[in-house]
Amino acid sequence: MASTLFSRTFLAASHRLITPSLPQKIFNPATFLSRSLHSQLGSASTAYKSTTWARRAMASTGVETKAGYSTSSVSTSEPVVSVDWLHANLREPDLKILDASWYMPDEQRNPIQEYQVAHIPRALFFDLDGISDRKTSLPHMLPTEEAFAAGCSALGIDNKDEVVVYDGKGIFSAARVWWMFRVFGHEKVWVLDGGLPRWRASGYDVESSASGDAILKASAASEAIEKIYQGQTVSPITFQTKFQPHLVWTLDQVKNNMEDPTYQHIDARSKARFDGTAPEPRKGIRSGHIPGSKCIPFPQMFDSCNTLLPAEELKKRFDQEDISLDKPIMASCGTGVTACILAMGLHRLGKTDVPIYDGSWTEWATQPDLPIESVESSS
């Protein structure tokens, strides 16, 4: 079914290269039609709009900018690579590029349609909702090892590959996919600093539509995961995983930490949502925060160009909330997406073992017996 769905949507448009000289408008459909590869897709006729940003120096990622620069020179101690680096290494055979765009329910943006309109050359589409746990009602929860391996194998990702993930906002959902690969033992993964907006603002080409191969791989990944959860055999599974349990927390672990704090708990949501003065974007979710947690909104990790801050500036952000880098830290958010941005910031500071509460606030707030704090409750 998924393959047919992709064919209707993607094959309707020709595969072409959009050069920087063409007008570029930001895609913003009037209605959000789908967050899943299995949903019905409408047309994607809106183009992108360019913004003007100054290029960021490659020095920020600790690698040089020159054509043919080997991917082996990138350190896994850095969570990001620059658009200049990616452009120089775009044709490396062992480099996989993933468009992992995903948006909040109230944003009314369709990442699949936006991928059709414009994506970085060679990029595959990584469906955050499709490559997820199919046995829970919580959104995009971490899949099983076997399911993740099946999805990556269907996408054509090998263990020898370096993986660069980007999204349509700058740094947003790509951080979650960066974390997912690390949870399953693949360390050779980075986020594109500034994402697709930065890529386009730097004058680099994007492709419109998608090749038949990319369509089939994206469709096959979701279908493979569905089969795994139905108990069916999927072959071949070529991507090997090694689960890292210390990077993901469950509800019980958060409860235990609340009662006996051993980890500093940071929340990536906005201050208004944390305080309970703004409603949650998902209906039926209580407002407030987990007792004992501290609020560090994820945009504090970025500079004005929506790229990751230098280490010294990142440290200031955590110092302001009395978060010590010498003590254990865990992170949460709304559904386990933007918490990964805080983990990226801490990764740049050398703290590479920050777990994410996968269910995050959406899981916690839907449990009526669990305590919450808010401005009202504390006043």
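Each Cβ is built from the backbone N, Cα and C atoms, and glycine gets one as well.
Per Swiss-Prot, active site, cysteine persulfide intermediate is recorded for Cys333, and the stated evidence type is sequence analysis. Counting every protein chain shown, the Cβ of Cys333 (mutagenesis position) has 26 other Cβ atoms within 10 Å.
Marked as domain 'Rhodanese 1' by Swiss-Prot: 91-208. DSSP assignment over the domain 'Rhodanese 1' (91-208) gives 39 helix, 20 strand, 59 coil.
Residues or ranges marked as domain 'Rhodanese 2' in Swiss-Prot (evidence: sequence analysis): 259-373.
Taking the Cβ of Cys152 (mutagenesis position) as reference, residues of its chain lying under 8 Å away and at least six apart in sequence are, in sequence order, Ala221, Phe239. In Swiss-Prot, a published mutagenesis experiment is listed as Cys152 to Ala, annotated Slight reduction of sulfurtransferase activity.
What Swiss-Prot notes for the published mutagenesis of Cys295 to Asn is this: Slight reduction of sulfurtransferase activity. Over all protein chains present, the Cβ of Cys295 (mutagenesis position) has 17 other Cβ atoms lying within 10 Å.
One mutagenesis experiment catalogued in Swiss-Prot, Cys305 to Glu, is accompanied by this note: Slight reduction of sulfurtransferase activity. Cβ neighbour count for Cys305 (mutagenesis position): 17 (other Cβ atoms within 10 Å of its Cβ, all protein chains included).
According to Swiss-Prot, the mutagenesis experiment Cys333 to Ser carries this note: Loss of sulfurtransferase and 3-mercaptopyruvate sulfurtransferase activities.
Quoted from Swiss-Prot, the note attached to the mutagenesis of Cys340 to Val states: Reduces thiosulfate sulfurtransferase activity 4-fold. Slight reduction of 3-mercaptopyruvate sulfurtransferase activity. Around Cys340 (mutagenesis position), a 10 Å sphere centred on its CB holds 29 further CB atoms from the protein chains shown.
For the pair formed by Cys305 (mutagenesis position) and Cys295 (mutagenesis position), distance between Cα atoms is given as 22 Å, rounded to the nearest Å.
Secondary structure of the domain 'Rhodanese 2' (259-373), assigned with DSSP and counted as helix (H, G, I), strand (E, B) and coil, comes to 36 helix, 16 strand, 63 coil.
For the domain 'Rhodanese 2' (259-373), the model's average pLDDT works out to 97.
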